[in-house]
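Visitor: From Swiss-Prot, for reference:
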ACT_SITE  SER67  active site, acyl-ester intermediate
BINDING   SER115, THR206, PHE208, ARG250  beta-lactam binding site
MUTAGEN   LYS70 to Ala  Abolishes catalytic activity
MUTAGEN   PHE153 to Ser  Increases resistance to ceftazidime about 30-fold in P.aeruginosa strains PA01 and PA14; when associated with D-157
MUTAGEN   TRP154 to Ala, Phe, Gly or His  Drastically reduces catalytic efficiency, between about 50- to 30,000-fold, with respect to different beta-lactams. Decreases thermal stability, despite unaltered overall structure. Reduces or abolishes carboxylation of K-70
MUTAGEN   GLY157 to Asp  Increases resistance to ceftazidime about 15-fold in P.aeruginosa strains PA01 and PA14. Increases resistance to ceftazidime about 30-fold in P.aeruginosa strains PA01 and PA14; when associated with S-153
Amino acid sequence: MKTFAAYVIIACLSSTALAGSITENTSWNKEFSAEAVNGVFVLCKSSSKSCATNDLARASKEYLPASTFKIPNAIIGLETGVIKNEHQVFKWDGKPRAMKQWERDLTLRGAIQVSAVPVFQQIAREVGEVRMQKYLKKFSYGNQNISGGIDKFWLEGQLRISAVNQVEFLESLYLNKLSASKENQLIVKEALVTEAAPEYLVHSKTGFSGVGTESNPGVAWWVGWVEKETEVYFFAFNMDIDNESKLPLRKSIPTKIMESEGIIGG
């Protein structure tokens, strides 16, 4: 197993056990430079409670969570009874949707896997502002600001979260330490499995706020964790995006970094 290299700065960003200190690894910047991308990658190793990033300043800067918010939204839906259980089917009303893969009946896992925005907008509407606000405070999720509409505050409203806060939230979920039932946390964790390789298991979720412009770019996310043998690695990546053709980079850049660290891949 390779170790994180070229750590040059230590900064206290949080009081939590996982991200109490984070180190800057400038060697990762070559992956961003190669694609002419502005972004950040935070990678934390559970056993050593150590974290690294290519950009200390951006690691703590908050952005729209976009569809990464489906993770807490699903837990809140289960906790409030809006989602009955993991077997509940969300019926398609037959009306055209932005993506063809959303135009069908979906289970919770299916809705997460295809990132079905209409399903989670309906969940949020049924949860309502009061309960939504209560749970975001319980979860210490981002700036906890749900202004901008109950069914879009995470897409174009005022909710913001940093890459560091993302990994903190994911660690709490992994350890079943969120203020939610263990059963509901397990349901969502299972729904987040995106890769099951012989040597490792990836739980993850992407997010995309839209492309924006060159002067005011959107944000693209990939967050999650990797279980490998007895180790767990939590990660959060975000990048500025002004052209949809760059969207695959939200996964390819962090994948290359994790491959170079010996976490995933061959």
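Using the three backbone atoms N, Cα and C, a Cβ is placed for every residue, glycine included.
None of the substitutions listed is reflected here, since the structure keeps the original residues.
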Visitor: Expressed to the nearest Å, what is the distance separating ARG250 (beta-lactam binding site) and PHE153 (mutagenesis position) at their Cα atoms?
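Guide: It is 22 Å, counting Cα to Cα.
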Visitor: Spatially, and counting Cα to Cα, which of the recorded positions is closest to PHE153 (mutagenesis position)? Options: SER67, THR206, PHE208.
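Guide: Comparing Cα positions, the closest of these recorded positions turns out to be SER67.
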Visitor: Can you tell me which of the recorded positions SER67, LYS70, TRP154, GLY157 is spatially closest to PHE208 (beta-lactam binding site)? Compare CA atoms only.
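Guide: The smallest Cα gap between PHE208 (beta-lactam binding site) and any of the recorded positions is with SER67.
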Visitor: Using GLY157 (mutagenesis position) as the reference point, find which of the recorded positions SER67, SER115, THR206 has the shortest Cα-to-Cα distance to it.
Guide: SER67
Visitor: Go through the recorded positions SER67, LYS70, TRP154 and tell me which ones have a CA within 10 A of the CA of SER115 (beta-lactam binding site).
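Guide: The recorded positions close to SER115 (beta-lactam binding site) (Cα within 10 Å), listed in sequence order, are SER67, LYS70.
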Visitor: Count, for each of the recorded positions LYS70, ARG250, the other C-beta atoms lying within 10 angstroms of its own C-beta, and report the residue with the smallest count.
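Guide: Each of the recorded positions LYS70, ARG250 was scored by Cβ atoms within 10 Å; lowest is ARG250.
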Visitor: For THR206 (beta-lactam binding site), list the number of other Cβ atoms lying within 10 Å of its Cβ atom.
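Guide: Excluding its own Cβ, the number within 10 Å is 19.
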Visitor: With an 8 Å cut-off on Cβ distance to the SER115, THR206, PHE208, ARG250 Cβ center, who else from the chain surrounds the beta-lactam site?
Guide: ALA66, SER67, THR68, LYS205, GLY207, ALA220, TRP221, TRP222, LEU247
Visitor: How far apart, in Å, are the two Cα atoms that lie farthest from each other among SER115, THR206, PHE208, ARG250, the residues recorded as binding beta-lactam?
Guide: 15
Visitor: Hey, does DSSP put LYS70 (mutagenesis position) in a helix, a strand, or just coil?
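Guide: DSSP assigns LYS70 (mutagenesis position) to helix.
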Visitor: Tell me, which recorded positions from SER67, LYS70, THR206 are within 10 Å of TRP154 (mutagenesis position) if we use the C-alpha atoms?
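Guide: Among SER67, LYS70, THR206, the ones whose Cα sits within 10 Å of that of TRP154 (mutagenesis position) are SER67, LYS70.
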